[in-house]
Every structure is written in structure tokens, then in C-alpha cells.
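The structure appears right after this line, and notes come after that.
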Amino acid sequence: MNWRCDVQNFEPDVKISLTRVGVTNLKKLVRLKRTNKRPIILLSTFEVFVNLPSSQKGIHMSRNPEVIEGIIDEALELESYEMETICEEIVKRLFEKHEYATEAEVFMVSDFMTKEKSPISGKYSQEIHKIMGGAKGIKKDDEIELTKIVGAEVVGITACPCAQNLIKEICIKNLKEKGFSDEDIDKILDSVIFATHNQRGIGRIILEVPTGYDIEIMDIIEIIKKSMSAEIHGILKRADEAYVVEQSHKNPKFVEDCVREMAKRVVEKFKHLPDETKVLIRQINMESIHRHDAFAEKVATLGELRRELLSYE
């Protein structure tokens, strides 16, 4: 049947342009081929947006899922494909479907499984991390300026430096009251690990770069993991558990420390990325003895981070 009425093309009652209109929470199964490796299967959640001029009542909403479906099918035919590349292709296709749009944006989040082993026993377990891919496009005349988005979110453990120092002071006071000499106290302090409270830390890094630059998602995952007090694991035998607790308490970190460490490692790792690369670094620590959670964030360009770090060398 040919539908004669296209309400979306009507003029709106209130003629105001809209920054982003689209669909969210759109779930799709994505299969990424890899050269000489098994494909990666991802259950991904998409957000897809275009801008809307003041002269048009609505976007053609059903075109967004249609575009995603088509790009996913095409990705199955290629030898190798990445999340952000899929998103770039979706953005290009959105401009074809929404001829009135001058801006388009796609963001996808997926659970990504890696096989990792525990630190002492070497037991393998499946570890799940969140990975993000995306793209933004701005259309000027017939040219489309693209940027791509790559990111990850990883869970780890942090140990509070403040509480640990309080416990250390209490121990020193108790040892002095029991008659230990300063020399003996120093030997004892060097031999023991002081208690503190822990948090489950959630670290996130998202990079937005011009098209043409490649970022390996595992590099981002490793940076986040190494920036907390210790890594967590799906399987821990007794020796592993002791090791993780010991390592986390030997490496106490505030939520602020985690963000600064991630920023430093991003600068060190991604020397090939241009200064205009946008960087979002975020850490949330879920407190164990407080009713609140701790939060820290850094938003900057890679060039700003480089200059800030150089100024203190």
C-alpha cells in the first residue's frame, strides 16, 4: 500500500531545531570477523541520532534500525571489522537516509569477553569488560567530517591510603606503649602490611579521534587495569587471593590517583594520536565503609594532557 501522508515532513507547531533525535537501547547481535581467528560475537546496545531542522516535525525513526541492520550484515562479508568502523559506516548511511541532517552520531556498548589467568595458580577464567565504539559526523556541503570513538570500562580493586595510614599510626603508638625501640618498630613496619578498607573500582577511558587513526581496545583495557591498586579475577585459589590482597594493600590509591595514573598511561601509550584527540577518563570507587561512592574525572584533549604532564617534569 502507498501511504500518502508523511507526518514527519510536516512543519512543527513550534519551529525550534533539535540537537539530537533518534533511538536508544537498540540491541543487536554483532559478529566481527578477524583474520585467521575466530569471530567475536557481541551483544551490543546502540544509540543512534541525527539533528533535526526547525522546519521539520520529526525524523523518520524506523530508518535508524534499518541502517544498523544493513551495516551489520555487510560486516559479515568482510575479512576484518572493528566496532568503530561499523559506527563510521552507520553515520555515512544515516546522512543518506536523513537528507535534512547535518550531524549524525552513533554509539555502541558491548560486553567483551577475554580469557585471563589468575596471578599465582594460573587458572583461566572468562573476564567480562565493557567496550565502546562510536562515530560522529558533520556534513558540510557534500563532505562528511568523521571522528571515531573507542573506549572501555574495567572493574578492579582499590585500597584506601588514608585509612591505611591511620592504622599504621595506631600500630606505631601501640608498639611504643609495649616498649619496642624505634629500630625494632621500623623493622616491624617493613615486614607487615597494614589494613585498610577496599573499594571495587570502575575505570573508564573514552578516546575520540579523527578517522584514519587506529586504537587497539586491549591497550585501553590494560591501562585501566594497571591504574588501580590491583586486578580482580574470576577464579582465585588461596595463593591467588593472598596475592591480590597483598598487592592491593601495597599499592593503595585514591580515586583521584587512578584517574591521574590512567591519564599518564594514555599519554605514554598513544604517542601516535594527534593533539586534538578528545579524552575522557573516569573512575568510580564503590565504597565499603561509607554510604557514598567516590568519583573523579578528567576531560581534556591529548595535547592538553601532554602539555600538563611536561610542565611538571
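A Cβ is built for glycine as well, from the same backbone N, Cα and C atoms used for every other residue.
Substituted residues are absent from this model; it holds the original ones throughout.
Swiss-Prot gives this note for the published mutagenesis Glu47 to Asp: Unchanged. One mutagenesis experiment catalogued in Swiss-Prot, His98 to Asn, is accompanied by this note: Unchanged. For the published mutagenesis His197 to Asn, Swiss-Prot gives the following note: Strong decrease in specific activity. According to Swiss-Prot, the mutagenesis experiment His290 to Asn carries this note: Strong decrease in specific activity. Listed in Swiss-Prot is the mutagenesis experiment His292 to Asn, annotated as follows: Strong decrease in specific activity.
Shown on the structure are the features that Swiss-Prot records.
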| residue | record | DSSP (3 states) |
| --- | --- | --- |
| Glu47 | mutagenesis position | strand |
| His98 | mutagenesis position | coil |
| His197 | mutagenesis position | coil |
| His290 | mutagenesis position | coil |
Fewest other C-beta atoms within 10 angstroms, as judged across His98, His290, His292, which are the mutagenesis positions: His292
Residues near His197 (mutagenesis position) in space but at least six apart in sequence (CB under 8 A): Ala159, Cys160, Ala163, Glu287, Ser288, Ile289
Between His290 (mutagenesis position) and Glu47 (mutagenesis position), the C-alpha gap once rounded to whole angstrom: 34
Residues near Glu47 (mutagenesis position) in space but at least six apart in sequence (CB under 8 A): Gly22, Val23, Thr24, Asn25, Leu26, Glu105, Val106, Phe107, Met108
Rounded inter-Cα distance in Å - His98 (mutagenesis position), His292 (mutagenesis position): 44
